[in-house]
Amino acid sequence: MLAEIKGLNEECGVFGIWGHEEAPQITYYGLHSLQHRGQEGAGIVATDGEKLTAHKGQGLITEVFQNGELSKVKGKGAIGHVRYATAGGGGYENVQPLLFRSQNNGSLALAHNGNLVNATQLKQQLENQGSIFQTSSDTEVLAHLIKRSGHFTLKDQIKNSLSMLKGAYAFLIMTETEMIVALDPNGLRPLSIGMMGDAYVVASETCAFDVVGATYLREVEPGEMLIINDEGMKSERFSMNINRSICSMEYIYFSRPDSNIDGINVHSARKNLGKMLAQESAVEADVVTGVPDSSISAAIGYAEATGIPYELGLIKNRYVGRTFIQPSQALREQGVRMKLSAVRGVVEGKRVVMVDDSIVRGTTSRRIVTMLREAGATEVHVKISSPPIAHPCFYGIDTSTHEELIASSHSVEEIRQEIGADTLSFLSVEGLLKGIGRKYDDSNCGQCLACFTGKYPTEIYQDTVLPHVKEAVLTK
C-alpha cells in the first residue's frame, strides 16, 4: 500500500562506494533507487583522501541536489542516505550522513538504517560524562561512543562502540581514508556488498546495484564489520553472538520487487505469499486486484493459485504532490482518494478479491473497500498477505504504540466489520515463513516476526517504549 497514507514507514536507505572517480554521482543514482525507503531528507558525504565534503537537505534526492550541489561534493569514496524519521524527528539537523569534525582525530561521517533500542540509556550516560549532542538522532550516539573509546585504533574504537549498541543498525562510516560497514548481530536490516569494476559498493538493497551497474557479491553478515580502503576490503567480527532475524516486512512491503534479500527475490517471495494466502483462504470471486504497488506481486500469486483472473482494479496516481502528505488522520483518509482510484470498468458487477500486504490502522482498507463498492463491486473480499500486525516495532518501522495498530485490540471479525469487507483473511505465520522460503519448525527461522508474535529478538529497554505500552511489551 502507499507508505505515506498507510502509516507503515521504514526509516531509511544507505549507499556507499569506495574507489571510483565519480563516487558522489554514483551515490546519487544509488540513493535515487532507494528513494522508496525514505523521502524526508537526503545527503551525501565524499572524501578525496584528504578531506570530507558534504551536502544534505530535506526532501527527495532530486530536490536536495537540484542546483549543481552535487558537483561540489568530490571524492573517490562516498556514502549517502535517504531518511524517513522514526527516531529524533525530521528536522534538518537529523538529516544524514551526520558529519563530525575534529582537529586532532580527523573527520567522521555516519549513515544509519535502523533504530537503537538502548539509545536513551547510552545518551544519558554520555551526557553525564560531558558529551554534548548536536542532534536528536539515535545515530549520533555511535559518534560519541567512538570519541570516548579508550582503544588506540579507529577500528578497535568502532568495534568496542558497536558492542554497546542494541537494536537494529546497518552503519556506513567514512573517514578521509576508508569506509567502514557494520551490521547488527541480528541482521535486522538488509545490507549487501557489490563491485563496480575495482570499486566496492554497499547498499541497503540490491536494486541499487542494478541501477549503477554494480555486480552483487554477497550479503553483509550479522555482527560483521567491513573495512574498505585503497588496499582492498577486510572482514572482521565485532560480535559472535549471532541470531539472524531479518525483518519480515522487508519481504512483505518495504523492499523493491527487483531486490534480493538473503538470496531470495522480493517479487518471488511476495508472489509465493499470495499463493499461500490462496491455499489458506480461497473464496469464490470474479476478479483479483492488488493495492499498488507493494501488493501487486501477492495479488498475482493469489490469482495464479485460484485461477481467478487478475485485473488492474485499482490505479495509483503518481503525480500527487508530496506537500499534501501529512501525518494527521484526516489528511491520511482524504489522501487515499487522491492517491488511488478504482477502475469501474473492471470491478463493476464483480465479486472482487482485494489483496493487500498489511493492515495497520484499518483506515486505508476501509476507504478502499468503500471505493470499490462505489465503483460497482458486488462483493469485496480482503486478503492480507501477512499476519495481523498486533505489536509495535522498535527497530526502525514507524509503529511504536499498540494504539495505532488495529489488530492489537480487535479480532479479525471486528476488523472485517470496521473496514466493511464481506470477508477478511490474514496469512498465518506458518504461511508467511513458507512463502518466503523459511522453515516454520526451525527454532531460528531467520526472520524477525516481532510485530506479529510479540517475540522480540533483542531486549527492549523501558525508555524505548512509551509509558502506556510499557507493561504490554515488557511482559512478552
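Any Cβ shown, glycine's included, is placed from N, Cα and C.
Feature list (source: Swiss-Prot):
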ACT_SITE  C12  active site, nucleophile
BINDING   C247, C393, C448, C451  [4Fe-4S] cluster binding site
BINDING   S294, D356, D357  Mg(2+) binding site
DOMAIN    12-231  domain 'Glutamine amidotransferase type-2'
MUTAGEN   F394 to V  Partial loss of activity
MUTAGEN   D442 to S  Partial loss of activity
MUTAGEN   C448 to S  Loss of activity
MUTAGEN   C451 to S  Loss of activity
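Annotated features, which come from Swiss-Prot, shown on the structure.
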{"residue": "C12", "record": "active site, nucleophile", "CB count, 10 Å": "27"}
{"residue": "C247", "record": "[4Fe-4S] cluster binding site", "CB count, 10 Å": "29"}
{"residue": "S294", "record": "Mg(2+) binding site", "CB count, 10 Å": "27"}
{"residue": "D356", "record": "Mg(2+) binding site", "CB count, 10 Å": "24"}
{"residue": "D357", "record": "Mg(2+) binding site", "CB count, 10 Å": "28"}
{"residue": "C393", "record": "[4Fe-4S] cluster binding site", "CB count, 10 Å": "23"}
{"residue": "F394", "record": "mutagenesis position", "CB count, 10 Å": "25"}
{"residue": "C448", "record": "mutagenesis position", "CB count, 10 Å": "27"}
{"residue": "C451", "record": "mutagenesis position", "CB count, 10 Å": "27"}
Taken over the domain 'Glutamine amidotransferase type-2' (12-231), the model's mean pLDDT:
93
What subset of the recorded positions S294, D356, C393, C448 lies within 10 angstroms of C12 (active site, nucleophile), using C-alpha positions?
none
Between D356 (Mg(2+) binding site) and C448 (mutagenesis position), the C-alpha gap once rounded to whole angstrom:
20
If you measure C-alpha to C-alpha, which of S294, D357, C451 (recorded positions) come within 10 angstroms of C393 ([4Fe-4S] cluster binding site)?
C451
